[in-house]
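Some features that Swiss-Prot has for this protein:
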MUTAGEN   His16 to Gln  50% reduction in H2O2 generation, without any effect on superoxide generation
MUTAGEN   His47 to Gln  No effect on H2O2 or superoxide generation
DOMAIN    58-303  domain 'Ferric oxidoreductase'
MUTAGEN   His222 to Gln  Loss of H2O2 generation with predominant generation of superoxide
MUTAGEN   Cys226 to Val  Loss of H2O2 generation with predominant generation of superoxide
MUTAGEN   His246 to Gln  No effect on H2O2 or superoxide generation
MUTAGEN   His248 to Gln  No effect on H2O2 or superoxide generation
MUTAGEN   Cys270 to Val  Loss of H2O2 generation with predominant generation of superoxide
DOMAIN    304-419  domain 'FAD-binding FR-type'
Amino acid sequence: MAVSWRSWLANEGVKHLCLFIWLSMNVLLFWKTFLLYNQGPEYHYLHQMLGLGLCLSRASASVLNLNCSLILLPMCRTLLAYLRGSQKVPSRRTRRLLDKSRTFHITCGVTICIFSGVHVAAHLVNALNFSVNYSEDFVELNAARYRDEDPRKLLFTTVPGLTGVCMVVVLFLMITASTYAIRVSNYDIFWYTHNLFFVFYMLLTLHVSGGLLKYQTNLDTHPPGCISLNRTSSQNISLPEYFSEHFHEPFPEGFSKPAEFTQHKFVKICMEEPRFQANFPQTWLWISGPLCLYCAERLYRYIRSNKPVTIISVMSHPSDVMEIRMVKENFKARPGQYITLHCPSVSALENHPFTLTMCPTETKATFGVHLKIVGDWTERFRDLLLPPSSQDSEILPFIQSRNYPKLYIDGPFGSPFEESLNYEVSLCVAGGIGVTPFASILNTLLDDWKPYKLRRLYFIWVCRDIQSFRWFADLLCMLHNKFWQENRPDYVNIQLYLSQTDGIQKIIGEKYHALNSRLFIGRPRWKLLFDEIAKYNRGKTVGVFCCGPNSLSKTLHKLSNQNNSYGTRFEYNKESFS
């Protein structure tokens with residue numbers, strides 16, 4: 001089916017507009033800097049010595065400055081959560097743009113990697129040219145101490161060279177540890193290496209303080225390429241033949257021939273030798289604002305998370321899932337948000353994000369998370385909270401909470417699922433443990449659904465193991481019964497899909513009788529499901545929310561952009577596992 005431009009603009013329009021603006025800024029900055037160092041009269045002599053390497057190194061540096069400043073803004077998660085929840089961002093389309101903060105962070109990171117490669121390659125050429133093209137006439141312009149000096153000395157004995165090598169090493173560690181395989185299998189490595197960005201920014205501020213590249217300051221008394229007759233003062237000579245015979249070098253573009261020569265057959269002689277000065281470091285102007293903002297937020301988050309929570313209970317669920325319920329004074333959160341957990345007994349520095357499956361309300365202060373036991377951190381954390389003999393049992397006695405290790409939380413932080421209650425119709429699709437963001441929304445509806453705009457919720461949950469449905473089977477049954485008792489049976493449409501049939505009889509029973517008729521074997525037929533939703537919600541805007549594997553996300557994303565004959569628009573929102 002053809003793409004609906006109305007749906008495409010709703011889902012992709014603002015994102016692509018922002019991408020175009022960001023890309024234009026990079027291209028404009030690169031090209032403007034390239035022309036400055038290629039044609040600017042103040043860099044005439046430096047360009048003669050270094051050539052194209054000078055232009056590429058400085059142009060790539062300007063792009064690096066821009067992206068090294070922008071990459072920090074998406075990481076100000078407390079600020080983003082505040083903007084999302086405040087009335088200062090009333091537009092839902094603008095709030096949805098905040099969901100792309102992680103994608104923008106990755107885009108800036110990839111750009112930094114690419115242009116760092118260009119920058120390094122250009123400076124390797126510059127180091128060679130500094131050595132080979134050593135200038136006897138303009139000694140202060142040289143970075144090398146003598147002609148044919150080993151270029152490696154410039155790399156390892158100068159401040160820009162040494163800090164540049166260190167930054168390349170740090171960046172390489174951050175890149176390799178950011179791959180999907182390492183993030184999933186060993187999150188510790190990703191966490192520790194990513195915090196090296198503090199070292200990277202310290203090296204960056206030192207990197208620009210070397211002063212190796214210099215520009216000419218006295219253009220008025222020494223135009224680039226002017227004739228010097230070794231006299232103490234300037235004079236005009238009526239010998240145009242002298243100019244054509246002794247001065248073969250053309251004037252650089254952007255700097256015209258002296259009017260005395262072009263109009264009166266006279267040429268201006270140099271009044272003095274050129275003077276050079278190191279470029280003023282500009283990197284700190286780019287990064288100081290975002291870096292200070294980020295550091296201020298980290299300080300605020302440290303103060304906010306400095307008090308440990310009180311663990312109320314710990315439960316072990318099937319398929320290696322653990323639930324923790326806790327309380328903390330003055331803690332508030334909205335459905336769909338997430339927090340980070342920090343347990344010093346497991347790791348002194350690591351913080352791991354988990355979606356809230358239960359939010360505090362006005363009547364109860366308890367909140368909770370569900371953890372899938374994947375990786376060494378969650379395994380060690382489970383072993384601390386649940387003794388081996390109790391890992392397969394139900395809720396632990398409250399009296400044991402005094403033996404729990406100290407646990408600190410940071411947050412809450414915003415996520416796309418906060419918008420699910422702001423649509424009149426929402427479609428929530430979960431794959432496996434991806435159900436956790438929707439659990440807090442279902443709990444909120446169970447508590448009180450009337451204050452929210454939502455009037456119809458389609459909840460689709462796909463699992464391989466039927467035991468996984470037991471994580472929230474009680475919640476789904478209570479929600480179903482609540483709306484039946486309130487004569488609103490069409491408020492929540494629950495569909496559970498099981499991709500494997502082994503042990504299906506284990507969930508069939510009186511306790512979960514309400515779910516039996518909503519349990520299907522196989523995978524959803526997504527196209528038919530979207531057509532059905534569009535048919536029963538003609539002309540409305542349906543919010544589509546997905547948390548699951550990439551294959552599932554791509555399918556729903558594609559269907560959300562397709563046209564339908566009912567005038568229904570699907571707005572796609574996604575959360576990722578990693």
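Every residue number used here counts from 1 along the chain in the order it is shown.
Note: Cβ is positioned from N, Cα and C throughout, glycine not excepted.
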(request) May I ask you to report the DSSP-based helix, strand or coil state of His16 (mutagenesis position)? (result) helix
(request) Sort out the sequence-distant neighbours of His47 (mutagenesis position) for me: same chain, 6+ apart, CB within less than 8 Å of its CB, listed by position. (result) Tyr37, Asn38, Leu54, Cys55
(message) If you average per-residue pLDDT over the domain 'Ferric oxidoreductase' (58-303), what number do you get?
(response) 80
(message) Through the lens of DSSP with three states only, how would you label Cys270 (mutagenesis position)?
(response) coil
(message) DSSP-wise, what's the residue breakdown of the domain 'FAD-binding FR-type' (304-419) into helix, strand and coil?
(response) 24 helix, 39 strand, 53 coil
(message) Counting only residues 6+ away in sequence within the same chain, which have a CB under 8 Å from the CB of His16 (mutagenesis position)?
(response) none
(message) Return only the integer: C-alpha distance in Å from His222 (mutagenesis position) to Cys270 (mutagenesis position).
(response) 5
